[in-house]
Structure formats: structure tokens, C-alpha cells
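Swiss-Prot lists 1-310 with the feature domain '5'-3' exonuclease'. Quoted from Swiss-Prot for the published mutagenesis TYR73 to Ala or Pro: Complete loss of 5'-3' exonuclease activity. According to Swiss-Prot, the naturally occurring change GLY298 to Lys is described as follows: In strain: X. ASP300 to Ala appears in Swiss-Prot as a known natural variant, with the remark: In strain: X. Among the sequence features in Swiss-Prot, the natural variant SER306 to Arg is noted as follows: In strain: X.
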Amino acid sequence: MKNKLVLIDGNSVAYRAFFALPLLHNDKGIHTNAVYGFTMMLNKILAEEQPTHILVAFDAGKTTFRHETFQDYKGGRQQTPPELSEQFPLLRELLKAYRIPAYELDHYEADDIIGTMAARAEREGFAVKVISGDRDLTQLASPQVTVEITKKGITDIESYTPETVVEKYGLTPEQIVDLKGLMGDKSDNIPGVPGIGEKTAVKLLKQFGTVENVLASIDEIKGEKLKENLRQYRDLALLSKQLAAICRDAPVELTLDDIVYKGEDREKVVALFQELGFQSFLDKMAVQTDEGEKPLAGMDFAIADSVTDEMLADKAALVVEVVGDNYHHAPIVGIALANERGRFFLRPETALADPKFLAWLGDETKKKTMFDSKRAAVALKWKGIELRGVVFDLLLAAYLLDPAQAAGDVAAVAKMHQYEAVRSDEAVYGKGAKRTVPDEPTLAEHLVRKAAAIWALEEPLMDELRRNEQDRLLTELEQPLAGILANMEFTGVKVDTKRLEQMGAELTEQLQAVERRIYELAGQEFNINSPKQLGTVLFDKLQLPVLKKTKTGYSTSADVLEKLAPHHEIVEHILHYRQLGKLQSTYIEGLLKVVHPVTGKVHTMFNQALTQTGRLSSVEPNLQNIPIRLEEGRKIRQAFVPSEPDWLIFAADYSQIELRVLAHIAEDDNLIEAFRRGLDIHTKTAMDIFHVSEEDVTANMRRQAKAVNFGIVYGISDYGLAQNLNITRKEAAEFIERYFASFPGVKQYMDNIVQEAKQKGYVTTLLHRRRYLPDITSRNFNVRSFAERTAMNTPIQGSAADIIKKAMIDLSVRLREERLQARLLLQVHDELILEAPKEEIERLCRLVPEVMEQAVTLRVPLKVDYHYGPTWYDAK
């Protein structure tokens with residue numbers, strides 16, 4: 001194999017990594033973002049290049065031989081941030097662990113070390129890769145040397161060969177120093193010739209080749225001022241070229257044999273990653289070494305032929321293993337228990353037929369600790385078995401401690417808490433279509449290890465939750481809610497399939513009519529769903545203005561089409577066609593596919609541990625996303641009907657809950673007063689920002705005020721509001737300014753919560769749910785701004801989510817206490833959907849709003865609107 005040398009500009013890559021990534025730190029408070037980014041780059045290079053030789057070059061100090069020639073060389077550079085300086089020793093440790101030599105040389109820069117070693121390697125016939133963020137190094141490009149310059153971040157790079165240097169600059173690599181000689185380089189404080197920029201410099205070098213030739217040919221150059229500058233600053237041009245030239249014969253005391261890559265010291269790498277908290281790299285290392293076959297310490301357990309009393313303790317960790325994505329119809333393949341007496345595996349056909357075990361499962365006084373108890377509860381319900389007494393759910397506990405860490409299985413949570421004696425589900429079963437259940441001994445050991453992990457992790461996670469004041473959030477909100485959601489999922493929602501099919505036929509007719517009209521306006525038939533064909537019709541044939549292009553042609557995205565709508569009638573029809581098509585494929589056909597063949601219902605699955613705000617989402621199907629803006633979309637709700645004759649659908653939703661939460665959290669007197677007086681908050685806001693009386697508020701003013709109100713909740717900028725309302729940024733800024741003048745407490749809250757997030761690293765909801773914001777201190781403006789908006793919004797949106805969850809629990813209790821048949825079916829953001837016998841509706845009209853409005857006590861009243869009817873559509 002041909003020798004390949006990789007040369008890395010250590011300082012440059014470290015700087016790039018530091019500024020590309022948010023400030024990260026380990027549990028000791030040591031900053032690690034530059035080391036993290038450097039590691040990403042290093043792993044990528046080693047995997048892709050597979051070098052035989054490698055070297056990382058560093059700058060030795062601030063003074064080099066260039067300073068002796070020009071004292072102000074690199075003058076004016078900003079001080080290295082202390083958060084970066086403290087990471088250079090860690091970088092050295094990283095390179096030692098990887099067994100990659102690092103080298104620096106007094107009075108020389110890293111560039112000179114790289115230039116020298118590249119020249120030596122070239123002479124020996126090596127292929128050479130240079131990695132840096134400094135474009136000066138493109139002067140090294142040659143048939144054997146490729147220079148890779150980091151662009152955004154550290155893993156996005158541009159490769160420079162002699163051909164690409166010519167393509168990019170119009171000059172050869174050798175002429176890069178001449179370019180710097182004429183135009184200078186602000187980043188290195190190389191002066192160049194005043195008045196000469198890149199364009200002029202390139203033009204001169206294309207004509208004359210070198211700085212020396214340019215200076216020898218001044219009389220042939222056009223432009224008196226240019227000639228004058230070249231004559232006056234002749235010495236500066238030659239000096240600048242000298243400063244820009246990379247030294248290729250520095251006294252580097254390394255041979256090529258000294259930088260042979262021998263592979264990492266795995267033990268040291270793992271130890272360093274653990275110290276730095278680089279869990280994702282540790283996970284990747286585990287996967288690459290086939291973690292599924294990694295030997296674990298032995299664990300005693302019994303594969304039982306029958307259920308015994310010692311298994312059925314007063315408290316035990318329980319695993320009811322359901323293998324498959326959709327637990328409504330996936331099989332239960334095994335059951336495991338761990339308690340103070342031991343660890344046990346039970347075959348499902350044995351356990352689920354044993355009266356003692358079934359009684360234990362349903363006994364509220366027998367405490368169970370589990371992972372994703374809802375999944376097990378639903379799977380058991382399909383077998384007519386009830387699960388009660390769950391006192392700890394590892395999935396929900398881990399979710400509350402850090403909602404950004406998606407806990408896919410027990411092993412993922414265990415790893416986060418330094419518990420290693422369990423394998424991942426993927427390692428045991430495989431994934432996707434290749435997922436299979438292993439032989440019984442392997443399965444039994446896996447499930448027992450999971451049960452043992454759950455048993456071991458309850459105490460440390462509960463301790464952490466107590467320290468965060470989140471223990472009640474788990475035990476009084478999320479865990480009780482899991483049982484309620486299990487009931488809702490199993491109950492399902494009845495679907496009128498005939499009505500859905502009828503809607504599908506109607507949509508097909510509408511689509512065909514819209515399609516015909518589009519063809520008429522286009523003057524030809526074409527594939528409307530093909531962006532390429534659509535682009536050709538709109539921009540080539542109809543000559544509409546081109547607003548945006550993609551790699552493959554014209555952009556026909558929704559935002560582009562909306563801007564084009566005023567230009568031609570066809571655009572409006574295309575947008576309508578797309579909307580109808582999505583309704584047909586996603587909602588009509590999609591819903592029909594998931595209707596249960598026996599129950600005639602759709603049984604969704606609620607994601608309780610997914611969003612970082614605490615809101616629920618649902619899948620298979622996503623019933624929280626049934627469209628409401630388009631009338632055809634709203635009509636889909638006509639297909640959702642009660643499951644019993646003479647029953648009705650009852651819907652209740654919180655009115656403006658997020659704005660009410662904002663009033664409470666911000667303690668803004670004007671906002672509080674408006675809600676207490678029962679004013680229309682959007683009308684009130686319109687009065688304030690437009691300075692008009694209530695009678696003079698127009699529908700358009702109220703619409704704009706509504707956009708301001710909800711925009712403020714999401715920390716909207718003047719640019720975002722301008723886009724939403726189709727007004728100028730200046731007008732949007734004035735709206736926001738007037739809003740804050742009317743509600744100063746809101747402005748104070750926004751400022752305070754961002755500062756609090758920067759100090760603590762997280763924000764909390766009213767019920768102590770946390771969201772961590774590592775990007776809140778990012779040096780990248782866009783990244784930091786997004787984190788700041790998230791800090792403003794999460795306490796509001798998250799508190800609203802907490803409130804409706806509390807209402808669901810309270811409502812379930814009241815329905816049971818009052819022995820009503822009414823049952824919860826769905827939660828859709830701020831709305832609860834129930835079904836109930838007609839004779840209970842009058843009581844629900846009193847009970848449901850009462851319970852929802854009293855779920856929590858705020859400084860402003862909560863308000864609930866309710867409706868009922870024969871379908872979900874009618875309950876509006």
C-alpha cells in the first residue's frame with residue numbers, strides 16, 4: 001500500500017472546533033467543546049484516509065522568525081479565549097491516547113512544520129493530506145499534496161488540488177504567496193499594497209505571474225493610482241510575499257519514521273472519553289467492537305417452569321417483553337422479575353395462565369418498578385390482563401432528568417448512569433426487518449439483566465429527581481398519566497370507514513377537477529407531483545419569476561409557491577392540489593390502513609417521553625395532526641364517531657392557555673387584569689399596539705394582534721413577525737415595542753429567563769420540568785438566538801403541557817368517583833376528547849370544565865370551552 005501522510009494544523013482545527021460548537025463542559029466544569037470537535041475531525045480522518053503516517057503540528061509561541069522581519073506580524077489578533085486555552089492540554093492528552101505525535105518548533109509556526117514535512121514526504125513518494133482552517137496552506141497543493149480546508153464546523157471541508165486552486169482563485173498554488181504579497185492578509189496583519197484587493201491582485205498575477213514581475217512591469221500597468229501605489233509600496237509587497245511564504249525547510253527534528261501511525265491506545269482513549277463525558281464517542285466505540293457480543297459479568301438467575309411465591313414479592317422489578325414497534329399487536333415473548341430474593345425468567349404461556357401471577361400483576365399493593373410501563377400495560381390489556389401497582393418507571397424518570405436524551409431502551413439509560421451489566425435490545429434482537437427473537441437462554445438472560453438494571457437504578461434516579469425537586473412530577477403526574485394513556489390507547493377511537501371511503505372518493509373527484517384546471521392554465525399535461533416538470537412549466541413556459549433554485553433545478557417548495565401566487569392563477573390551484581393530495585394519502589388512505597379489523601377503531605400510541613417541552617405526541621396514527629385549517633381537512637373529523645349507540649363525542653379545550661400561563665409567570669399587571677376582567681385578549685392587545693378604542697378595533701387589527709400575542713410566546717423576532725403578517729420589519733419592530741410598552745412585565749420576564757438560563761443551563765416549568773439549553777452560551781449568533789427563544793417559550797409551553805396532564809389525571813379520578821361511563825379518548829394539545837352516553841352529557845358540561853379549570857391555581861382564571869355532537873367534527 002502506498003504511504004499516506006496526514007498533517008493536521010492543530011491550532012487552526014482547535015479554533016474552528018471551539019467556535020463551531022457550543023460551550024460544553026464535563027461534570028468537573030472543564031470546557032470540552034474544542035476537544036470534542038477535534039475528536040470528531042480526527043475520527044473522520046482516520047476512518048476515511050487510513051493514514052500510514054500522521055502528525056499534528058502546533059504553534060510554539062507568539063514570536064516567530066517572521067516577527068524579526070516584521071514586528072507587527074499577526075498584530076491585532078484577539079486574545080485566545082480562556083475557555084479554549086484550558087483545552088490545549090486536553091488536546092495533547094487526546095493525541096497521546098490516539099498515539100498520534102504532536103510537534104511544535106520554537107520560532108516557527110505550525111504551517112512551517114507542515115510545509116517541511118509535506119516536502120519531505122513528497123520526495124519519498126508519499127501521498128499527503130493537509131488539514132487546516134487556514135487557506136494560506138493552499139500554496140502547498142501539488143500533484144501529491146491535497147489541502148483540505150475546514151468550512152462550516154470541522155467536518156465540512158473543501159479539498160484543494162492544483163486544479164481546484166486554479167479553479168477557485170484563477171492562480172496556481174505557487175502564486176498564492178504572490179497574491180498575499182499584493183493584497184495582504186488582514187488575519188495575519190500582512191500589509192500588502194494599499195489599494196489592491198483580491199480582484200486587482202489576481203488580474204495582475206494572471207498577466208505578470210509573480211510579484212517581482214509585476215514590480216518590474218509597472219509601466220505596462222493601467223491606472224495611475226495603482227502604478228503610484230506599486231512604486232511607493234514596492235518593498236512592502238516583497239516583504240508581504242516573504243511573510244506569506246510557508247517555510248519548507250524548517251529544522252524539524254522528526255523523521256518520517258517517527259510519525260508512523262500505530263493505532264490508538266484503546267484503554268487510554270476510553271478513560272479519557274469517560275473523564276471528558278464523551279458518551280456518544282464511547283457508544284460508537286462499543287458498537288464498532290460489536291457490543292452485542294461483549295462479555296458481561298455473570299449473573300445468577302432461574303428459568304422457571306412455574307410461578308412460585310418467592311417471585312411474587314411485595315416489590316419487584318418487572319419486565320414484560322414486547323418485541324415489535326407497535327405493541328398493540330406485537331407478541332409478549334418473555335417475562336422477567338428481579339427482587340431481593342433473586343432473578344427469574346418466566347415463559348409468557350406459563351406466567352399469563354397462572355392465577356397467582358395474574359393476581360399479583362393486578363394487585364395495587366404489590367409494587368412494581370418497570371421501564372415503559374405503558375407499553376407493557378397495553379400489551380397485557382389485549383390479553384384481558386390488568387397491570388397495577390407501578391411505583392417507578394425508569395423510562396419516565398430518565399426522561400424527566402434530561403428530556404433531550406432519547407432513552408431507547410434500558411441499556412441506554414443504564415449507560416447514562418454508569419451501569420454496564422445489560423446489553424442493548426438492538427444487540428440482542430437486531431433491528432428493522434432483521435429483528436428476531438433469540439434462543440430461550442439468550443432471551444432469558446437479556447430480560448433478567450434488564451430487570452436487574454431497573455431494580456438497581458430506581459434508587460439513584462429517584463435521589464437525583466429529589467435533588468431536582470422532580471420526584472413528585474414523576475410519581476404524581478407522569479406515572480399516573482401513563483396508566484391513563486394506556487387506557488386511552490386500548491380503548492381507541494371508532495372510525496366510520498364508509499364515511500372515510502366516501503370522503504376519499506369526493507377528494508379524488510376534487511383532485512381531478514383541480515388537475516384539469518391546472519392543465520388548462522398550463523396549456524399542456526404534465527406530472528404535477530414532479531418538481532422538475534412543474535418547474536419547467538412555471539418558470540420556462542409561463543415565465544414566472546425565479547425566486548430560488550436547488551441543486552437539481554427550480555425550487556417549487558410551498559413557501560416559494562405562496563410568494564408566486566399573485567403572479568399567476570395556476571399557482572393557487574397547484575397549492576390546493578398539494579393540500580388535497582396530502583389529505584388523500586396521509587389522512588384518508590393512512591387512517592384506513594390502521595383501522596383495527598376487529599374493533600373498527602384506531603389505536604394510537606402516545607409518546608410520553610419524547611418532546612423536550614413535555615407535550616404528548618402520537619403515532620400510528622398521529623391523531624394530533626388531523627388538519628383543521630382546510631375545510632376538507634376538518635371534515636375528516638366527521639369519520640371519528642362514538643363506539644356505542646346513543647353516545648356522543650364531547651370535546652373540551654383550554655382557551656388561550658399559553659397566554660394565561662405567560663400572564664402568571666411574567667406577573668404582568670395589565671395582562672393579569674385583562675384576563676381577570678374576561679376581556680378578549682387579542683382585542684385588548686390590538687387596542688394597545690394600534691392606540692385605538694375597543695369599538696375601533698377592526699378584524700384585521702385583531703388578527704395582527706393575535707399574531708403578536710402568540711409570536712411573543714415563542715420569542716418571535718421582528719423578522720419573523722414581518723414574515724407572518726406580510727409587513728415590513730420596521731412595522732413589526734414597532735408592534736413588538738408597543739406590546740412590551742403595554743405589558744412591561746412580559747419584557748422583564750423574557751430578559752430574566754434568558755439570564756437565568758445562561759446561569760443555570762436550564763429552564764423549568766411550573767411543576768419543575770426541566771429543559772437543558774447547552775447552546776444558550778454559543779458564540780454562533782443563530783444557534784444562541786434559537787436557544788434564547790427556547791428559554792422564553794419552554795416554561796410557557798411546558799407549563800401548559802403540565803396543566804393538561806394534571807387535568808387528565810383529575811378528570812379520570814372524578815369520572816371514576818362519580819361512576820360515569822364517559823371515557824377519555826384523545827388529548828390533542830390543549831383539547832381533551834371524550835365519548836359518553838347522551839344521558840351523561842349534561843353532567844359532563846358541568847364536570848369537565850370545572851375539573852380542567854381547577855387543575856392548577858394561577859394568578860389568572862383558566863377558561864375551558866366545550867362542545868359535543870355525533871362526531872368529532874360536530875363537537876366544535
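Note: Cβ is positioned from N, Cα and C throughout, glycine not excepted.
Nothing has been swapped: the model has the original residues at all the noted spots.
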Compute the C-alpha separation of SER306 (variant position) from ASP300 (variant position), stating it in Å without decimals.
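Cα-Cα, rounded: 18 Å.
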Reported as an integer number of Å, what is the Cα distance between TYR73 (mutagenesis position) and ASP300 (variant position)?
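If we compare the Cα positions of TYR73 (mutagenesis position) and ASP300 (variant position), the gap is 69 Å.
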Report the same-chain neighbours of ASP300 (variant position): residues 6+ apart in sequence with Cβ closer than 8 Å to its Cβ, ordered by sequence.
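The list for ASP300 (variant position) reads GLY342, ARG343, given in order along the sequence.
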Which value does the mean pLDDT take for the domain '5'-3' exonuclease' (1-310) in this predicted structure?
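Within the domain '5'-3' exonuclease' (1-310), the model's average pLDDT equals 86.
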Take the Cβ of SER306 (variant position) and count every other Cβ within 10 Å, whichever protein chain it belongs to.
12
Let's check the environment of TYR73 (mutagenesis position): how many other CB atoms sit within 10 Å of its CB?
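Taking every protein chain into account, the count is 19.
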